[in-house]
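Participant: Have a look at this one.
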Amino acid sequence: MSYVAAEPGVLISPTDDLQSPRSAPAAHDENADGITGGTRDDSAPNSRFQLGRRIPEATAQEGFLVRPFTQQCQIIHTEGDHAVIGVSPGNSYFSRQRLRDLGLWGLTNFDRVDFVYTDVHVAESYEALGDSAIEARRKAVKNIRGVRAKITTTVNELDPAGARLCVRPMSEFQSNEAYRELHADLLTRLKDDEDLRAVCQDLVRRFLSTKVGPRQGATATQEQVCMDYICAEAPLFLDTPAILGVPSSLNCYHQSLPLAEMLYARGSGLRASRNQGHAIVTPDGSPAE
């Protein structure tokens, strides 16, 4: 795989609140912002990872504010080869109009755009959080079907031939060799990489703190389901160019990825490939959530 340790001075990482725990906000819908959705807090330093010197400014484009995570991410954004727009099922943020607007933004600024929606470990997540197996399956099918229909409508309207705008479920990548290698390597690293394990465990704890009462506490099953969810999505944060065969790619979401500070930090360890970027894309006039 082509993801490597960053050279000093090449990748610059701002901070989010991953290592600065605080009370988590209440979830606003069934899947909230997904397990890998997070928040960004530039006011608190992070002692685990070395920070950079300058964070790119947000740019207004087609009704959105685009905030590349690092200077290298800004270059990838400017190159405009490819973008992944992540969509989580059961999240009211992704309305039909919002998806259409994101599709227009993507087509205006990138040669190719892929909407990627989560359809793996969804039912397991609902069941782990208390639904019966039957109810969890019903809820997952309903939410996945709904988000797929909305994205498909957008793609058919904006690019009927599918030449530049596509929709892909996460499950599609399970037969992709590059994805499988990235996923297998990630599982191996979780056993030995202290930083990676700490970041993922903290992410799991933060997510479950919004779902499980403080007196009840999270179970081992709940923690494992969350970890599986994270590991399923992480390869796209590491090296989408290797997975989809594009020169470079910008992973876009309306929140900062909690893994981003580690993936774009200086030094050794698990890092995103040099042609993999991340940007926070929010409706114009709203802060990065």
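Cβ coordinates come from backbone N, Cα and C, glycine included.
Reproduced below are the annotations present in Swiss-Prot:
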ACT_SITE  S88  active site, nucleophile
BINDING   N91, Y229, I230, C231, A232, E233, Y253  substrate binding site
MUTAGEN   S88 to A  Complete loss of cYY-forming activity
MUTAGEN   Y229 to F  Small but detectable amount of cYY-forming activity
MUTAGEN   E233 to A  Complete loss of cYY-forming activity
MUTAGEN   E233 to Q  Complete loss of cYY-forming activity
MUTAGEN   Y253 to F  Small but detectable amount of catalytic activity (200-fold decrease)
Participant: What does DSSP assign Y253 (mutagenesis position), in three states?
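Facilitator: Where Y253 (mutagenesis position) sits, the three-state DSSP reduction gives strand.
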Participant: Using DSSP and collapsing to three states, where does C231 (substrate binding site) fall: helix, strand or coil?
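Facilitator: DSSP assigns C231 (substrate binding site) to helix.
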Participant: List the Cα distance (Å, whole number) between N91 (substrate binding site) and Y253 (mutagenesis position).
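Facilitator: A Cα-Cα distance of 13 Å.
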Participant: Taking the Cα atoms as reference points, how far is Y253 (mutagenesis position) from I230 (substrate binding site) in Å?
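Facilitator: With the alpha carbons as reference points, the distance is 15 Å.
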Participant: Does C231 (substrate binding site) have same-chain partners at least 6 apart in sequence with Cβ under 8 Å from its own Cβ, and which are they?
Facilitator: H183, L186, L187, L190, C200
Participant: Would you identify the secondary structure of N91 (substrate binding site) according to DSSP, in three states?
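Facilitator: Once the DSSP labels are grouped into three classes, N91 (substrate binding site) ends up as coil.
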Participant: Can you tell me how many other Cβ atoms are located within 10 Å of the Cβ belonging to I230 (substrate binding site)?
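Facilitator: I get 24 for this one.
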Participant: Express the distance between the Cα positions of S88 (mutagenesis position) and Y229 (mutagenesis position) as a whole number of Å.
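Facilitator: On Cα coordinates alone, these residues lie 12 Å apart.
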Participant: Validating a neighbour-count step here. Other CB atoms within 10 A of the CB of S88 (mutagenesis position): how many?
Facilitator: 24
Participant: Need one number for the substrate-binding residues N91, Y229, I230, C231, A232, E233, Y253: the maximum pairwise CA distance in Å, whole number please.
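Facilitator: Across N91, Y229, I230, C231, A232, E233, Y253, the widest Cα separation comes out at 20 Å.
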